[in-house]
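The block underneath contains the structure these notes are about, expressed in structure tokens.
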Amino acid sequence: MSSLGFSVGTCSPPSEKRKCRFLVNNSLNKAEAINLRNKQKVSSDPELSFAQLSSCGRREAIIGFGFSIGLLDNVSALAETTSCEFSVSPSGLAFCDKVVGYGPEAVKGQLIKAHYVGKLENGKVFDSSYNRGKPLTFRIGVGEVIKGWDQGILGSDGIPPMLTGGKRTLRIPPELAYGDRGAGCKGGSCLIPPASVLLFDIEYIGKA
């Protein structure tokens, strides 16, 4: 299965057979990303480590969701629908707790693990950590993920923090996600179209 460097992604060097990693935060420039890498404790898993930014021909930074051309071959095109009543914060970020956690909440700057399924508003799945068989490991609250994730997990603007073991659905407006640029764009088509509202089912596993 061939891999694809998306408009806001990063890849491993061409000599290494690893999937492109989807960018979670598209606001960092290359210098900032390298500086963040030097300060950050990175997982020993090579797929979650910083890759050579130039290999995808992009200047944005790393650590994020895994995408490849054949991703949807192994994941349902439509998400499983579950009734969920959303509470909406002033920022437009909405949440619904399907399972309230039992353990400690995340602390800003902490390395945590979370499983997730990402969907468009029409229910089409564009990414799933469950499909890859392992959770995403990232540092929360420092810009490694889109703003909607940081706010939706840490708690902000009237949204309570997630607790370890909790399962929450986030409905994220474009301004807290990928904005008017969209993501995963190539040849006039985008996996995440511009100005998309995104739905994420997140399972907060806890501290990494």
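Glycine is no exception: its Cβ is also placed from the backbone N, Cα and C atoms.
Annotated in Swiss-Prot:
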- C84 to S: Reduced PPIase activity; when associated with S-96 (MUTAGEN)
- C96 to S: Reduced PPIase activity; when associated with S-84 (MUTAGEN)
- 109-208: domain 'PPIase FKBP-type' (DOMAIN)
- C185 to S: Reduced PPIase activity; when associated with S-190 (MUTAGEN)
- C190 to S: Reduced PPIase activity; when associated with S-185 (MUTAGEN)
Is any of the mutagenesis positions C84, C185, C190 within 10 Å of C96 (mutagenesis position) (Cα-Cα), and if so, which, in sequence order?
C84
Which three-state DSSP class does C190 (mutagenesis position) fall into?
strand
Helix, strand and coil residue totals from DSSP for the domain 'PPIase FKBP-type' (109-208) stand at 15 helix, 46 strand, 39 coil
Segment confidence, the domain 'PPIase FKBP-type' (109-208), expressed as mean pLDDT:
96
State the count of C-beta atoms found within 10 angstroms of the C-beta of C185 (mutagenesis position), not counting that atom itself.
17
In sequence order, which same-chain residues at least six apart have a C-beta under 8 angstroms from C84 (mutagenesis position)?
C96, K98, T169
Just to be sure I understand the packing, how many Cβ atoms besides its own are within 10 Å of the Cβ of C96 (mutagenesis position)?
16
All chains considered, the count of other Cβ atoms within 10 Å of the Cβ of C190 (mutagenesis position) is 18
